[in-house]
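Participant: Here's the feature list from Swiss-Prot:
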BINDING   Glu81, Glu85, Glu89, Glu93  divalent metal cation binding site
MUTAGEN   Leu83 to Tyr  No change in activity
MUTAGEN   Glu85 to Lys  No change in activity
MUTAGEN   Pro88 to Ala  Decrease in inhibitory potency on NMDA receptors, but no loss in NR2B/GRIN2B NMDA receptor selectivity
MUTAGEN   Glu93 to Lys  No change in activity
Amino acid sequence: MQLYTYLYLLVPLVTFHLILGTGTLDHGDALTERRSTDATALKPEPVLLQKSSARSTNDNGKDTQMKRILKKRGNKARGEEELAEKAPEFARELAN
């Protein structure tokens with residue numbers, strides 16, 4: 001009876017020791033290699049952040065392009081040239 005009790009307790013301990021100690025499962029697949037390849041396969045590729053040429057910001061993250069545009073326009077909401085260019089479009093929209 002004592003032999004069966006020792007085997008009952010010993011077999012799971014030996015099994016877990018072999019699995020965790022050697023890092024292998026059945027068919028000799030290594031746990032550590034599989035995890036590392038799976039982890040690298042799931043990692044997204046690094047995205048290179050580039051500042052858009054349309055927007056430029058200062059060190060505080062404020063939009064400096066809008067500042068320049070407003071300064072050039074004289075702090076008007078829209079430039080006179082821009083209104084003159086879009087006048088036919090506005091007229092068409094109002095007519096519809």
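Keep in mind that glycine also has a Cβ here, set from the backbone N, Cα and C atoms.
Could you place the listed features in the three-dimensional structure?
Facilitator: Listed in sequence order, there are no same-chain residues at least 6 apart in sequence whose CB falls under 8 Å from the CB of Glu93 (mutagenesis position). Glu93 (mutagenesis position) falls within a helical segment according to DSSP.
Sequence-distant neighbours of Glu85 (mutagenesis position): no residue of the same chain at least 6 apart has a C-beta under 8 Å from its C-beta.
Sequence-distant contacts (6 or more apart, same chain, Cβ under 8 Å) of Pro88 (mutagenesis position) do not exist in this structure.
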